[in-house]
Amino acid sequence: MAALSSGSSAEGASLFNGDMEPEPPPPVLGACYAGSGGGDPAIPEEVWNIKQMIKLTQEHIEALLDKFGGEHNPPSIYLEAYEEYTSKLDALQQREQQLLESMGNGTDFSVSSSASTDTVASSSSSSLSVAPSSLSVYQNPTDMSRNNPKSPQKPIVRVFLPNKQRTVVPARCGVTVRDSLKKALMMRGLIPECCAVYRIQDGEKKPIGWDTDISWLTGEELHVEVLENVPLTTHNFVRKTFFTLAFCDFCRKLLFQGFRCQTCGYKFHQRCSTEVPLMCVNYDQLDLLFVSKFFEHHPISQEETTLGETTPASGSYPSVPPSDSVGPPILPSPSPSKSIPIPQPFRPADEDHRNQFGQRDRSSSAPNVHINTIEPVNIDDLIRDQGVRGEGGSTAGLSATPPASLPGSLTNVKALQKSPGPQRERKSSSSSEDRNRMKTLGRRDSSDDWEIPDGQITVGQRIGSGSFGTVYKGKWHGDVAVKMLNVTAPTPQQLQAFKNEVGVLRKTRHVNILLFMGYSTKPQLAIVTQWCEGSSLYHHLHIIETKFEMIKLIDIARQTAQGMDYLHAKSIIHRDLKSNNIFLHEDLTVKIGDFGLATVKSRWSGSHQFEQLSGSILWMAPEVIRMQDKNPYSFQSDVYAFGIVLYELMTGQLPYSNINNRDQIIFMVGRGYLSPDLSKVRSNCPKAMKRLMAECLKKKRDERPLFPQILASIELLARSLPKIHRSASEPSLNRAGFQTEDFSLYACASPKTPIQAGGYGGFPVH
């Protein structure tokens, strides 16, 4: 540390006293200071000296970064020097700010700031060998008292925005250009990522980074320009009355009469017109532009995409930055152009390396819905936030107790057995008949009644295997699907959690959900559902490549959204929604299946339950891949998976088909660098469906819509599509199915009209 400080001090002394003599203040800076306070002429000189000290300190920090920045584990002496220089830089910047404010106020500042000046001077002399006189106070209090106080002049930066607009932002220390201009750009429908910022130097525009400190640009003029290959258009608003369920894109409230842009589809109330973005931005092409630029400047090496063979005992994952961050994580640095890259490879846990990316599990007809215990009020709160007023009865009694709190909790088990039915029966008469009927109802409502004894199910051929079990075709009062779960010798806690989740599954009844018929615990845990004769949506789209019409594809999406809306209304999170788990009957009726319970999908340690990565990576939301939260699965994670299903429907192919590396997909999607390419959708795909797909695939979880709003949008789209009706002039006999030979049996000559004059030529006239 001493050697490093002495070397830095020698370099600083040579910069100030040797080869690089500090230049006098520039005329612009001196004129600005002279006109601001009119005080002692030594003040601008001191400010100039402090600026030179700041510049010198930054050069030392940059030298340290160039020397040790590329090392994963830099020496401790480097970290100590780094902290010392950054703290010194903060002190110098604070002193500069005090001088500028004092010059603007025209008040006495030498006494109040002498302590800070001495501190800066002493710290500078200890490490940089700079004379304390360079930071000494030259101001005479009596001279300042003779000047009349003037209003302070705040440091500002003038900014010229696109479309001949301009604004002024304050030049605050420690605030980046991005943060200073973010609000002004958002009000104009722009984001920093689609623009470039320039500064004017010597009559030429020179680009600067968005992370540059705005205080370094005090008094300058910045120009913000839209990137060349970012498509921007103006809105095309029309007044519209929405006779079907619609929501304002700004306030998310119900919309009946308002306006709609014919280009981008933005709809809003008249009172929300002031908040509408001024430009139409094609965010789909914008995402593609960012991804292409990222691959150009940030190639992914093999080391970054390598999966770890083992996982930590805690089940946690390495930290991954949020999806809206760009670039690898870096140490904070005061220099905008230097950073310390610290590569952190993303290593998901418990991956089976034997399964290659190209090998996919066969579809099974067993449902795979995770019962994630969410309070009934949460779905209402989320729907209210999205502007949807949900209706329906309370779901009390349908929510299971959180699996993590189940073991050893007798009160939780009792609370689960409470339901509105038995409570009403207890209020009835105490006669023996009522009591017997109450017992009958209670027996029928208990989860034990859904347990199928061992030996009643005849297990047939093996259909396929999934991530957490194997599916067989069986016989139990008809054809059923039996999914044997991969749980051997379950503990009492696991068994109780499994029964609690079954208590919720047994109450699911919907036309678009596979019917749950029962479960068994011997010889192993298994769930029994109805048998589906049709094939999965994955089989139709990617195996036999069935060519569906657009109206059929939209109807499949509508039924899927309808089934998911029902599950979410029951506080059930699917967790593994994908085209393999969506089944189509011969009449194209959608059935959502593949229930994989939380008891099976979670990792148990003793009596405690931990979440683990489950499902197929192509349908996983970024927050699920990162696994930073204790329970990343939510209604919005199902919405993201539904967005991938929409992508399959509208393109006929899987996302990221151009990337063959499974680990690279996990890495890129988890960090928010990769999104499905929406430019591959079919040419006849409606714009509303494409917008809905983009909203469902938002990288930020809270920005995705919920299924009530999704279902309303798809139903509106389905009703708006043109339909070809049967011609009214078609012969009714052909519609009845008669053939040509049916008429030949009754063939007869058709009468002809007489054509002779008068019409009576064939008859004698008397």
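All positions are counted from 1 along the displayed chain.
Positions of Cβ are set from backbone N, Cα and C atoms, glycine also.
Keep in mind that this structure shows the original residues, not the substituted ones.
Around the Cβ of H235 (Zn(2+) 1 binding site), a 10 Å sphere holds 18 further Cβ atoms from the protein chains shown. Under DSSP, H235 (Zn(2+) 1 binding site) is assigned to coil, being neither helix nor strand in the three-state scheme. Here Swiss-Prot flags H235, C261, C264, C280 as Zn(2+) 1 binding site, drawing on similarity to another entry.
Counting only same-chain residues at least 6 apart in sequence, those with a Cβ under 8 Å from the Cβ of C272 (Zn(2+) 2 binding site) are C248, F250, C251. Among the features that Swiss-Prot reports, Zn(2+) 2 binding site is placed at C248, C251, H269, C272.
Here Swiss-Prot flags I463, G464, S465, G466, S467, F468, G469, T470, V471, K483 as ATP binding site, drawing on sequence analysis. Counted within 10 Å of its Cβ, the other Cβ atoms near S465 (ATP binding site) come to 15, all protein chains included. Secondary structure at S465 (ATP binding site), taken from DSSP and collapsed to helix, strand or coil, is strand.
Per Swiss-Prot, the feature domain 'Protein kinase' maps to 457-717; the stated evidence is sequence analysis.
Where Swiss-Prot documents S750 to A as a mutagenesis experiment, the accompanying text is: Lack of phosphorylation; when associated with T-753.
What Swiss-Prot says about the mutagenesis result for T753 to A is this: Lack of phosphorylation; when associated with S-750.
Put simply, of the binding-site residues H235, C261, C264, H269, C280, the one whose Cα is nearest the Cα of S465 (ATP binding site) is C264. Between the binding-site residues C280, V471, V471 has the most other Cβ atoms inside 10 Å of its own Cβ, all protein chains included.
Cα-Cα distance from C264 (Zn(2+) 1 binding site) to G469 (ATP binding site): 45 Å (rounded to the nearest whole number). There are 20 other Cβ atoms within 10 Å of the Cβ belonging to C264 (Zn(2+) 1 binding site). Counting neighbouring Cβ atoms within 10 Å of each of the binding-site residues (C248, C251, C261, I463), the lowest count belongs to C251. Secondary structure from DSSP puts V471 (ATP binding site) in a beta strand. Each residue contributes its Cα atom, and for I463 (ATP binding site) and C280 (Zn(2+) 1 binding site) those atoms are 50 Å apart. Averaged across the domain 'Protein kinase' (457-717), pLDDT for the predicted model comes to 84.
In this structure, the C-alpha atom of C280 (Zn(2+) 1 binding site) lies 48 angstrom from that of G469 (ATP binding site).
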